[in-house]
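Here's the structure we're looking at; comments come further down.
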Amino acid sequence: MRRRRRRDGFYPAPDFRHREAEDMAGVFDIDLDQPEDAGSEDELEEGGQLNESMDHGGVGPYELGMEHCEKFEISETSVNRGPEKIRPECFELLRVLGKGGYGKVFQVRKVTGANTGKIFAMKVLKKAMIVRNAKDTAHTKAERNILEEVKHPFIVDLIYAFQTGGKLYLILEYLSGGELFMQLEREGIFMEDTACFYLAEISMALGHLHQKGIIYRDLKPENIMLNHQGHVKLTDFGLCKESIHDGTVTHTFCGTIEYMAPEILMRSGHNRAVDWWSLGALMYDMLTGAPPFTGENRKKTIDKILKCKLNLPPYLTQEARDLLKKLLKRNAASRLGAGPGDAGEVQAHPFFRHINWEELLARKVEPPFKPLLQSEEDVSQFDSKFTRQTPVDSPDDSTLSESANQVFLGFTYVAPSVLESVKEKFSFEPKIRSPRRFIGSPRTPVSPVKFSPGDFWGRGASASTANPQTPVEYPMETSGIEQMDVTTSGEASAPLPIRQPNSGPYKKQAFPMISKRPEHLRMNL
């Protein structure tokens, strides 16, 4: 801005009011651009009066009445709006969803700031319990870091992370469908088309983690949640291993024994192939009612995982049997999914031949089970021994030393999506429960997995877009019949629609109606 020299030869002191006006315009988004006219550059006449020839669009500077103006109270809170400070008081405790050795998981409602009124799950961890063990500290930090890094339709979203003197808080999306474990306990076993849907979504989540250099290592029904629509969400990343890429081996002993790969138990070093063993163990659990290798105690279970032959029930289809044998190979190098194709190798197997992977990733495929929910706060899909407890977050009366707190520096996090509109609206649609719940009707009458008529073996043109590597079709192993103790006899038709069903001389076994799960893996419903 030009300054006119006074008659005494000196220039007047600069006027900063214009700069302040520009700064204020930045706050209120006011357009201060002036017409490009050299004759209107704040020229002052003698006497300090404004030149009346300035163009104001036909309206004089003082001709606007109050009816044209909006009153706005200027205060520190309205002008200097910084990022919202997240603390425990921002959330109202509603229900207890679960408990562990290091803390609790609550259902909460946000009562201040962005997302006011929205329901979340709040995981509260006690610092004093965590710092006792360096491994536990590493697991906690890994979970927070992984949840910040990974965004995927089938992985739980981290919304906030913050801490107080004695506690760590993870605010996660609330998954009202509960644990897949609950559905497995209620049903006993899943039909193959139902298991196929869940395993397909899980395989996509595992593949995404592996692309990020992350091994999940703790795949089990308890860590697989369902959202309100019935889609899968992987949770609990405390046992994940970060920064593991092709060829990298880790030796950490962790995870749930029944779903643990042999190379972890032998401490011989492991890589991402352990997740495909766990997927096979989970698949076996879904289709038979128990993990493939269980014993009376921890030692016997480990012995069976390392030495015992895999027994497959005769009622399984040939595709299911073949996939289980390829996933549950003790030699990790020859295990399906261990090659460069990773998830693409698994997804190319004929067991998944009905899956449209592009639609699955977009969550356009209808899940086989949709939770019956009465409201957004519904907790009916969670264990009642927790939900009936009074939700109380114990006082934060323990503060760690400054040196001990150093390990939790940088824990605080706010998701970039917090200021965006919620992508998915909550809806409640009454739906009849699956007929699989009624004894005597073990077969699902209509497969919920969508596929193109006549396309029984191809993965579709969309498969290559969902997976970076184009998978190759792997031939099934058809030689050899697995041994299994047959306690009952009867006929059970293949639950998965197959154009040319296998007619091998297999001795049929009825679907087990009583869960064979070990006692410590059961849930009292």
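For all residues, glycine too, the Cβ spot is worked out from N, Cα and C.
For the published mutagenesis Asp29 to Ala, Swiss-Prot gives the following note: Almost complete loss of activity; when associated with A-31.
Swiss-Prot lists Leu32 to Ala among its mutagenesis entries, and the accompanying note reads: Almost complete loss of activity; when associated with A-30.
Here the domain 'Protein kinase' (91-352) returns a mean pLDDT of 85 for the predicted model. According to Swiss-Prot, the feature domain 'Protein kinase' maps to 91-352.
Marked as ATP binding site by Swiss-Prot: Leu97, Gly98, Lys99, Gly100, Gly101, Tyr102, Gly103, Lys104, Val105, Lys123. Look at Gly103 (ATP binding site): DSSP puts it in a strand. Its Cβ placed at the centre, Gly103 (ATP binding site) has 22 other Cβ atoms within 10 Å.
The annotation that Swiss-Prot gives for the mutagenesis experiment Lys123 to Met reads: Loss of activity towards ribosomal protein S6. Long-range Cβ neighbours of Lys123 (mutagenesis position) (same chain, at least 6 residues apart, Cβ-Cβ under 8 Å): Gly103, Lys104, Val105, Tyr169, Leu170, Ile171, Leu172.
In the three-state DSSP scheme, Lys123 (mutagenesis position) is classed as strand. Here the residue is the original one, while Swiss-Prot reports the published mutagenesis Lys123 to Arg with the comment Loss of activity.
For Asp218, the entry in Swiss-Prot reads active site, proton acceptor, with the evidence type sequence analysis. Asp218 (active site, proton acceptor): 22 other CB atoms within 10 A of its CB, across all protein chains.
Residues annotated as domain 'AGC-kinase C-terminal' in Swiss-Prot, with sequence analysis given as evidence: 353-423.
According to Swiss-Prot, the mutagenesis experiment Ser441 to Asp carries this note: No effect on sensitivity to wortmannin and rapamycin; when associated with D-434, D-D-444 and D-447.
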How big is the gap, in Å, between the Cα of Leu97 (ATP binding site) and that of Asp218 (active site, proton acceptor), rounded to a whole number? 20
Pop the Cα-Cα gap between Asp218 (active site, proton acceptor) and Lys99 (ATP binding site) into the table, whole Å please. 18
With every protein chain in view, how many other Cβ atoms are within 10 Å of the Cβ of Lys99 (ATP binding site)? 13
Hey, what's the Cβ neighbour count for Val105 (ATP binding site) at 10 Å? 22
